[in-house]
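K.L.:
OK, Swiss-Prot features for this one:
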type: MUTAGEN; residues: Met18 to Lys; note: Severe growth defect; abolishes interaction with OST3 and STT3
type: MUTAGEN; residues: Met18 to Leu; note: No effect on interaction between OST3 and STT3
type: MUTAGEN; residues: Met19 to Lys; note: Severe growth defect; abolishes interaction with OST3
type: MUTAGEN; residues: Met19 to Leu; note: Disrupts interaction between OST3 and STT3
type: MUTAGEN; residues: Val23 to Lys; note: Severe growth defect; abolishes interaction with OST3; disrupts interaction between OST3 and STT3
type: MUTAGEN; residues: Ile24 to Lys; note: Disrupts interaction between OST3 and STT3
type: MUTAGEN; residues: Ile24 to Asp; note: Severe growth defect
Amino acid sequence: MISDEQLNSLAITFGIVMMTLIVIYHAVDSTMSPKN
């Protein structure tokens, strides 16, 4: 059984990773295909 502390740290880590991937994706997307 997962404890609350493990679940909390897992959720925070997952959230940070997702935000980082989204930011990187948008940065690469705007760099590779500049909007005219």
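Placed from the backbone N, Cα and C atoms, the Cβ positions cover glycine too.
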K.L.:
Would you kindly give the Cα-Cα distance separating Ile24 (mutagenesis position) and Met18 (mutagenesis position), rounded to the nearest Å?
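P.N.:
Computed Cα spacing between Met18 (mutagenesis position) and Ile24 (mutagenesis position) is 10 Å.
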K.L.:
For Met19 (mutagenesis position), list the number of other Cβ atoms lying within 10 Å of its Cβ atom.
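P.N.:
10, counting other Cβ atoms within 10 Å of Met19 (mutagenesis position).
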K.L.:
Near Val23 (mutagenesis position), which residues of its own chain have a C-beta under 8 A away, given they sit six or more steps off in sequence?
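P.N.:
Those within reach of Val23 (mutagenesis position), by Cβ under 8 Å and sequence separation of 6 or more, number none.
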K.L.:
Once the chains shown are all counted, how many other Cβ atoms turn up within 10 Å of the Cβ of Met18 (mutagenesis position)?
P.N.:
10
